[in-house]
Structures are given as structure tokens and as C-alpha cells.
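Okay, so here's the structure we're looking at.
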Amino acid sequence: MMKKNNSAKRGPQDGNQQPAPPEKVGWVRKFCGKGIFREIWKNRYVVLKGDQLYISEKEVKDEKNIQEVFDLSDYEKCEELRKSKSRSKKNHSKFTLAHSKQPGNTAPNLIFLAVSPEEKESWINALNSAITRAKNRILDEVTVEEDSYLAHPTRDRAKIQHSRRPPTRGHLMAVASTSTSDGMLTLDLIQEEDPSPEEPTSCAESFRVDLDKSVAQLAGSRRRADSDRIQPSADRASSLSRPWEKTDKGATYTPQAPKKLTPTEKGRCASLEEILSQRDAASARTLQLRAEEPPTPALPNPGQLSRIQDLVARKLEETQELLAEVQGLGDGKRKAKDPPRSPPDSESEQLLLETERLLGEASSNWSQAKRVLQEVRELRDLYRQMDLQTPDSHLRQTTPHSQYRKSLM
């Protein structure tokens, strides 16, 4: 509930209370208008008390008898008044009291002239402070009872220490599954801030006990899986007796936890039997691929090849004879001519030269065909030898392996 405070109102005070002293009093010159030749300035006694400004022609002790009274709530500010082009001493001591530009405000602007610039600054500061108090007078008159105070919703609330909530079991299992170590798994996920002697410690201890149990179970299952994976290869390797690995009978043996093997190390630990079986499987696979291969094209029979060779040889001889005749004919004609250095311009000579060139090309082609047929004959003989040697070599290769395996078993 809001009510007005009557102590700030103007009016006669109670008999028991003494009147407050004025903030500032003194003589200043007030601007009273302009005459014919100069400005009119008159000495006035000014009293500043509260939010009222009293102006009198003579010094008066009781403010009630002063006729000029101005309410400072109608004014906006007090500031220095100086003309830029004036060199007079009065220019440094003038100050004005400007009224506020509110509608209906009839307070006049007041212009004063202090005794000195220091006195001017003192009056400006005092009047500005009084104007500020006058504008805040309405707010100062309002008081609020203690019973009507608004209750703050969180001011008196108890402060609680908020710690991080513990991780869920699903999160713990996910972290444990991605862990690479078989030892202890430590998760510092609980932030202990001033724990109470009973509840927080017990909660943290129970959480850590559950975590240790889950980690121990996970590590045990991993060790069992690794031992089951490594045991068959270890049994096969132990079946082969190695004399250099025999230990003394009196020596004690301390069992150790099996070591995890990488994929590359697992490939290196294969037994001898597995290597031999893989080799036999590879050889059987090669034989199967050979059987599935398409048959090689049949080579010509020896009779056909010999007939082709005879034909090529006969054609080569005929071509060489014709070439020799043409060369002899051309040499005879060249010797019979008188001018030995004349170029062969006649058509017969050109025809002879062209015939000689063609016969030379034919002779070279027949020679190349003869060489090709000879190579074909050699390849046929080589294939025959390979076909005869393949079964015997296969039997020779398989027999030592089987005997060696029998000796190892």
C-alpha cells in the first residue's frame, strides 16, 4: 500500500521542529531589462532554500516576507551565459536559470551576474542540485510500508551443491567394450564437491564397486575367448617334438597369462601340417585349372607340314630363277647401248626394273615363309616333349611330399 509522506510538503512546520537552514544566500546582480543606452542590472538578495528561490531588494531574515518566490521544479537547468565577442569582465560572471519547455509553464528566465567567476560556479552548482531535488520531489514523497515489500522468490533460497550425475550402465558398457586394456578401467565421471558424511560417499562407493565388477567380468570373458582361439594351434604345435626345446625335469614352471596376438603374428604361428596341406591344396588347384583350360589348337599333321614346306621351297626356286633371268637380260641391254651414262628413258627398261623389284620382294617373302614353317616344326616337337614329361614329373613331385608327411606323423 502506497501513501504520501506529509513531511516533505511546504507550509508551516511544527513548533518543536526548527526550520532547515538555507543552502545558499548572497548578493547578486539581477538583469531587469534594457534601457535606452545600456542594460539594467540591480542588486538583489537571493536565498536558496529547499526547492524555492527567494529574491529580495534588501536582506531579510524571514523568507515569508519576500515577495519574489520561484519554484525550481519549473526550471530545467542553470548554466553559464557568455557572449563570444564580448571582452567585458561581466561576461565571465553571468549565469542564467532556464525554465523548462513544458506546456503551461509561465516561469520567466532569470539572468544573474555574480561578484566573481568562482561565485558564479558556486551558484550554478547549488541551483542545479536544487533543480534535481525539485524534480525528484514527487518520488521522495512516496513511501512503502515494510509489510508491503515484494517477496523475492530466490533471494532466501537455500544454495544446493549441484554435482555431475553418474553415468548410466549402458554408457559404462559402451566405454568398456571400446577399451583396449584388460586391466582396470578408471572413469573419473563423479565430481565430489563437499560431500556429506553419509549419502554421497556411499553412493560413490557403490558406483565404483559396480564398475569394478563389470570390468572384471568383461576382462575374464575376453581372456577365455583369446585362450579358446589360440588353443588349437598350440595343441598342433606341441604334437611335434623338438629336442632343443626340452627343459630340465627339476625346473619349476610358472604359468603366465596368454598374450594377445595381432593378425600378422597369428599368421606366423601356423603349424607345419597346415603349411603342407595348403601346398597340396595349391597343387591340386593348379591341376584342376589345367584340366579346365580349353584345348590348344591342333597343330598340322607332319604330312601337311612337309607338303607346305615343299611348295614354298619350289616357289622360292622359281622366283629366284626368274629374278636371275631378268637381271641377266637387263645387264645385256645396258652393255649393248653406246652411251653408257644415258638414263633409262625407254619403257622397256622401266618395265625390267619394276619386274626385278617385284621378283626381289617375292623372293624375300618366300624366304620368310620358309623360316616360319621351320619354327612351327620346332614348336610341335617341343610340345610333344612337354606332354611326355608332365605325368612323370607330377608323380615325382607328389611322392616325396607324401613320404615326408608320413615320416613326420
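From the backbone N, Cα and C atoms, a Cβ is placed for every residue, glycine too.
Just so you know, the substitutions we noted aren't modelled in this structure.
The domain 'PH' annotation in Swiss-Prot covers 21-132, and the record cites sequence analysis as its basis.
A 10 Å cutoff on Cβ-Cβ distances gives W123 (mutagenesis position) a total of 20 other Cβ atoms nearby, all chains included. In the three-state DSSP scheme, W123 (mutagenesis position) is classed as helix. W123 to A appears in Swiss-Prot as a mutagenesis experiment; the accompanying note says: Disruption of membrane localization and impaired interaction with CK2. Loss of phospholipid binding; when associated with C-42. Loss of phospholipid binding; when associated with C-44. Disruption of membrane localization, loss of phospholipid binding and impaired interaction with CK2; when associated with C-42 and C-44.
The DSSP secondary structure for R133 (mutagenesis position) is helix. What Swiss-Prot notes for the published mutagenesis of R133 to A is this: No effect on binding to capping proteins and loss of phospholipid binding; when associated with A-135 and A-137.
Quoted from Swiss-Prot for the published mutagenesis R133 to E: No effect on binding to capping proteins; when associated with E-135.
Around the Cβ of K135 (mutagenesis position), the same chain contributes S73, each under 8 angstroms and 6 or more positions distant in sequence. For the mutagenesis of K135 to E, Swiss-Prot gives this note: No effect on binding to capping proteins; when associated with E-133. The structure shown keeps the original residue.
Swiss-Prot documents K135 to A as a published mutagenesis change and attaches the note No effect on binding to capping proteins; when associated with A-133 and A-137.
All chains included, 15 other C-beta atoms sit within 10 angstroms of the C-beta of R137 (mutagenesis position). Under its mutagenesis annotations, Swiss-Prot gives R137 to A the following note: No effect on binding to capping proteins; when associated with A-133 and A-135.
Experimental mutagenesis at this site is recorded by Swiss-Prot as R155 to A, annotated: No change in cell morphology and actin cytoskeleton. Great loss of binding to capping proteins; when associated with A-157. Great loss of binding to capping proteins; when associated with A-157 and A-159.
Among the mutagenesis entries in Swiss-Prot is R155 to E, noted as: No change in cell morphology and actin cytoskeleton. Great loss of binding to capping proteins and no change in cell morphology and actin cytoskeleton; when associated with E-157.
Looking at Swiss-Prot, the entry for mutagenesis of R157 to E says: No change in cell morphology and actin cytoskeleton. Great loss of binding to capping proteins and no change in cell morphology and actin cytoskeleton; when associated with E-155.
The note that Swiss-Prot attaches to the published mutagenesis R157 to A is: No change in cell morphology and actin cytoskeleton. Great loss of binding to capping proteins; when associated with A-155. Great loss of binding to capping proteins; when associated with A-155 and A-159.
Swiss-Prot gives this note for the published mutagenesis K159 to A: Great loss of binding to capping proteins; when associated with A-155 and A-157.
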Integer Cα-Cα distance in angstrom, W123 (mutagenesis position) to R133 (mutagenesis position): 15
Integer mean pLDDT for the domain 'PH' (21-132): 86
